[in-house]
Amino acid sequence: MNLAEICENAKKGREYALLGNYDSSMVYYQGVIQQIQRHCQSLRDPATKAKWQQVRQELLEEYEQVKSIVSTLESFKMDKPPDFPVSCRDEPFRDPAVWPPPVPAEHRAPPQIRRPNREVRPLRKDVGAGARGLVGRAHQISKSDKPASRDKDYRARGRDDKARKNVQDGASDSEIPKFDGAGYDKDLVEALERDIVSRNPSIHWDDIADLEEAKKLLREAVVLPMWMPDFFKGIRRPWKGVLMVGPPGTGKTMLAKAVATECGTTFFNVSSSTLTSKYRGESEKLVRLLFEMARFYAPTTIFIDEIDSICSRRGTSDEHEASRRVKSELLIQMDGVGGALENDDPSKMVMVLAATNFPWDIDEALRRRLEKRIYIPLPTAKGRAELLKISLREVELDPDVHLEDIADKTEGYSGADITNICRDASLMAMRRRINGLSPEEIRALSKEELQMPVTRGDLELALKKIAKSVSAADLEKYEKWMVEFGSA
């Protein structure tokens, strides 16, 4: 046996452990422990053999420490307490012929979320405790092979961290229940959870000019069923699908953001990229997972922007098989999501809110499931004046500016066009001030020198530079479709 090789392997194992290369360190430790074991078998002197056994025991303890570090690092990735090694003297005696008593599970009622006056949806009961353990649930029971004291320490530490975070955020003492993604890929669940708009987009109804009919319908579809659950039953059940149709820039996405802010429901903002995957069968699984999560976090609003890109007309020559499967799964889930139709409880409803600029490309079956189809038109004269006030409320206006006169000149402009006009006009004074100045002189300008009021000439000049983005032929096409398929 080469003693120099044993020393070299032990040295490398310790060096790799100090450098953080724990996998290589464990390999060297295992090798040197086996070499010492074989060397001890060849020794005849008891004193020498005892010394080598002591060296082997010390290296074995070092190996266990490295292994414990690796286990701790893995536990951080798995989001659960690490599995520390337990010595034999700490392990109670167990008779292999006798089953141990069952470990009592902790039954904690899930706290309320979003609305304090509504009942919290209970956790899913159809998933076993074993499946919950695979995904590292927060309500996971402690394993019998862990020390009880360590489990108590981790639970107490977790409660302290949560309490500290709630105090810092000004939140309530309750924690939001987590969706149990057993049976689904963890990455898919996390991708959809990122699409939950947990923080308000800060868009209110007052920030949207005009569109009173659309606001009224959305309040009726989302807010009123939560306020009057006893009324919205049977034939009065809430609408399970609303489609907003109109030319670009008329405020469809703004209405969806206002729903997320004002209505107090869980809001999923979904796009075509969210429900698309390169792997076969995964897109359909994403659609099914989306609606299962929506039912769990109900009441929920699922907003699908540009829905024509996901569920266009089926049966065309250029349709791909994978696209057809996704459309079929979406139609099935929407038909089975009927909110009050399923559980007769409007507070557990799931509503699909969709927006499109090409309603004529939408599949007929999807059009039927989107029960309310409303037209979001170009703003009226009153709406254009309100939009000018909203867009220019943060800047100073010259006294000669009359927004009603500017609104009359913007007939045929969309809301986005009017916003662009206001933005361009607010930059006119800055452009005049920095004209002909060097970069050093521009940087030396004070904020007060740039805060010049917006004049009537600035708005008229911006109006000449920016043309309409919607043609009369497009408007006629939308109005014709609404006459044939509208349901306001």
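Cβ from N, Cα, C; glycine included.
Marked as ATP binding site by Swiss-Prot on the basis of sequence analysis: G246, P247, P248, G249, T250, G251, K252, T253. Taking the Cβ of P248 (ATP binding site) as centre and 10 Å as the limit, one finds 13 other Cβ atoms among all the protein chains shown.
For the mutagenesis experiment L286 to V, the note given by Swiss-Prot reads: Males are infertile and show a significant reduction in the number of spermatids in testis, due to premature exfoliation of spermatids from the seminiferous epithelium. Sertoli cells contain reduced numbers of stable microtubules. The protein localizes exclusively to the basal compartment of Sertoli cells. DSSP assigns L286 (mutagenesis position) to a helical segment in the three-state reduction.
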Residues near G251 (ATP binding site) in space but at least six apart in sequence (CB under 8 A): I208, A209, L211, I376, G415
Cβ packing number for T250 (ATP binding site), 10 Å threshold: 28
ATP site shell beyond G246, P247, P248, G249, T250, G251, K252, T253, criterion: Cβ within 8 Å of Cβ centroid: A355, N357, I376, S414, G415, A416
Among K252, T253 [binding-site residues], residue with fewest other Cβ within 10 Å: T253
Between L286 (mutagenesis position) and P247 (ATP binding site): CA-CA distance (Å): 29
